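Okay, structure first, notes after.
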Amino acid sequence: MADPGSVGHVFRRAFSWLPAQFASQSDAPVGAPRQFRSTEHLSIEAIAAFVDGELRMNAHLRAAHHLSLCAQCAAEVDDQSRARAALRDSHPIRIPSTLLGLLSEIPRCPPEGPSKGSSGGSSQGPPDGAAAGFGDRFADGDGGNRGRQSRVRR
């Protein structure tokens, strides 16, 4: 049986041809928690999730640690926080009544899964023609629905 210490080396060498983001090039044992380098900045999604309080505790703590060391990411978090506050303080968003009416007419689909009286056929999606009729309402006269009707109608 192979020495457990050499397995990580063999694993890293076997995958050394992959880009660094896919294969770890560190000397840390395989399966060890990843240590982020100071050059790895937070992604836009991570910044938004941090500002919105949507990160899990471990991710939040890692992001907070990075923010304490990285002025660039800290500035981006400040910008995101200001944008969030500006949106919350802006006027209420109003939806046009015509759009609200169209959205309220979307047929409700039964829950997925076979019903008691079904013979094994698929009962997913709206009844035939309902989705096509809905698509017709949003077509912009010049065929703007991009061929979806041909895929919906069977």
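A Cβ is built for glycine as well, from the same backbone N, Cα and C atoms used for every other residue.
Every position carries its original residue.
Per Swiss-Prot, these features apply:
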type    : residues      : note
MUTAGEN : T39 to A      : Loss of phosphorylation, no protein degradation
BINDING : H66, C70, C73 : Zn(2+) binding site
MUTAGEN : C70 to A      : Considerably reduced interaction with SigE. Complete loss of interaction; when associated with A-73
MUTAGEN : C73 to A      : Considerably reduced interaction with SigE. Complete loss of interaction; when associated with A-70
MUTAGEN : T98 to A      : No change in phosphorylation
MUTAGEN : C109 to A     : No change in interaction with SigE
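In this structure, the C-alpha atom of C73 (mutagenesis position) lies 42 angstrom from that of T98 (mutagenesis position).
Compute the center of the Cβ atoms of H66, C70, C73, which mark the site for Zn(2+); besides them, the chain residues with Cβ within 8 Å of that center are H41, L42, A63, L67, S68, L69, A71, Q72, A74. Here the Cα atom of C109 (mutagenesis position) is found 22 Å from that of T98 (mutagenesis position). Here the C-alpha separation of H66 (Zn(2+) binding site) and T98 (mutagenesis position) works out to 47 Å. Counting every protein chain shown, 12 other Cβ atoms lie within 10 Å of the Cβ of C109 (mutagenesis position). DSSP assigns H66 (Zn(2+) binding site) to a helical segment in the three-state reduction. C70 (mutagenesis position) sits 47 Å from T98 (mutagenesis position), counting Cα to Cα. When Cβ atoms from all protein chains are considered, those within 10 Å of C73 (mutagenesis position) total 20, not counting its own.
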